[in-house]
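Colleague: Here you go, one structure.
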Amino acid sequence: MDPRIMYYTVLLTTAARVYGQTIKPGVDSVSDQPTWANPLFTYPVDCPAAKLSKVSPSQLRCPRIFDDENRGLVAYPAVIRSLSVGNNLGDIHTQGEYVHKVLYRTTCSTGFFGGQTIEKALVEMKLAPREVGVYDTTTASALYFPAPRCQWYTDNVHNDLTFYYTTAKSVLRDPYTLGFLDSDFIEGKCSKSPCQTHWSNVVWKGDSGVAACDTGSEIKGHIFVDKTSHHVVKATSYGHHPWGLHRACMITFCGKPWIRTDLGDLIAIEYNGGATLLAFPACKDTTVGMRGSLDDFAYLDDLVKSSESREECLEAHAEIIATNSVTPYLLSKFRSPHPGINDVYAMHDGSIYHGKCMTVAIDEVSKDRRTYRAHQTSAFVAWGHPFGDEWGGFHGLHGNDTPVIPDLEKYVAQYKVSMMDKMDIRPVPHPSVQILYNDTDTADITIRKIDSFDLQSLNWSFWPSLSALGGVPILLALVFFLYCCMNRRPSMPAAPQEIPMYHLASRG
């Protein structure tokens, strides 16, 4: 063995026990290209609407944005391997479905003179994860309201049908823990299917899968060493976010040793022409998970966040919340400049959509802006549109004939003002509200949510009949007659009401 390599190996083993990993290679291995930089652009791939969820403005999150400041550091060439992100199904996402439990209720209230009010309500029925699979399910297209049952001079006669039905929904799987990640889950994650969502009557279920233990392809990059302490502080490769190594440690996963980086990625690094495998002290715990599972402030030691871009995003977020509206330009501020699995956002038909999808580095955009070439590829491909049209893409990309890319458009002297077009944001609807019913006449049907006592839910349908009788004298005579001669009006016990309730009301 080369005496130099033997010396470095001893140095690494000794220093790692005390100070963390240190490196002091020979001068001949210093890189001529130590600077790391962001790609021209990033864009999601394989991210259809089924992998997205509607979110409110407060749920938007600005991405981490890192600088390439390397003062006081020396870069050395290295080969970096990462655990392949995926599972035995061959995708970072898991196909699944929402299971809904909803009561479809038709209520009839009949007045003395025959006037009727027909109300149609969707009532949440609490669904526990253990119930999933016990009952047969149907599809949303098979839902319908039962026919009204009306009784003369009687309020609130209910006719109920309870449905268990499914709607398609894909979520991101954590390849390390096999957990599931989605903004609809409580705390945004779930360890095992079936998973409870924010809505009491909606549960998600999907395939469990097994961990993917294959090693990803080798990529060329650099490790950065502090000139004074000789500590290894980070590793970089074009087309990837930087890996912080200030708190790095060794952990065993899938039967192999890995470096757990500051934010939880598992990687392996070779340097000195592949002769030496970078190693750190053993981790004090066995925590593994998707990027960001560890301390969010770990990168602040060296990989300083680009404050200007971060502040622009925070200002955009504040404006979206304050105005309850969004423009393509404002939404572009939420695009992560680093490839990999990232939060992605799109705007469509009054709603903001969020998902976690793979984004790729883009080296070149065609002159007509209709296609792009991703890093380490030669073919140009079209932009992905999650909603099947050519107008709306991710992070503000929009346009029919010539796509408008706000992040690039802002540098053009005569920029397209369409990126400033405002879209008012609607409230996020309940996922179980399916405007599907068996009525042929939908005139005057409205939808409302009942959170408390509502006068509109009472039976006022006899007023049109009274107005046709000729005025106040007849009304007074009628009241006197009812008071003196009629028996007490029968009443029906009110059925227990779940909250919230959605009403589709039509007055007859």
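One-based numbering along the chain as shown.
Just so you know, glycine gets a Cβ as well, placed from its N, Cα and C.
According to Swiss-Prot, the protein carries these features:
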type    : residues  : note
VARIANT : R71 to Q  : In strain: Isolate 8401H and Isolate 8601H
VARIANT : S217 to P : In strain: Isolate 8601H
VARIANT : L245 to P : In strain: Isolate 8401H and Isolate 8601H
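Are these features on the surface or tucked inside, and what are their neighbours?
Modeller: Taking the Cβ of R71 (variant position) as reference, no residue of its chain lies under 8 Å away while being at least six apart in sequence.
Other Cβ atoms within 10 Å of the Cβ of S217 (variant position), summed over all protein chains shown, number 8.
For the recorded site, L245 (variant position), the DSSP three-state label reads coil.
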Colleague: Given S217 (variant position) and L245 (variant position), what distance in Å do their CA atoms have, once rounded to a whole number?
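Modeller: Counting only the Cα atoms, the answer is 21 Å.
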Colleague: Can you count the other CB atoms that lie within 10 A of the CB of L245 (variant position)?
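Modeller: I get 29 for this one.
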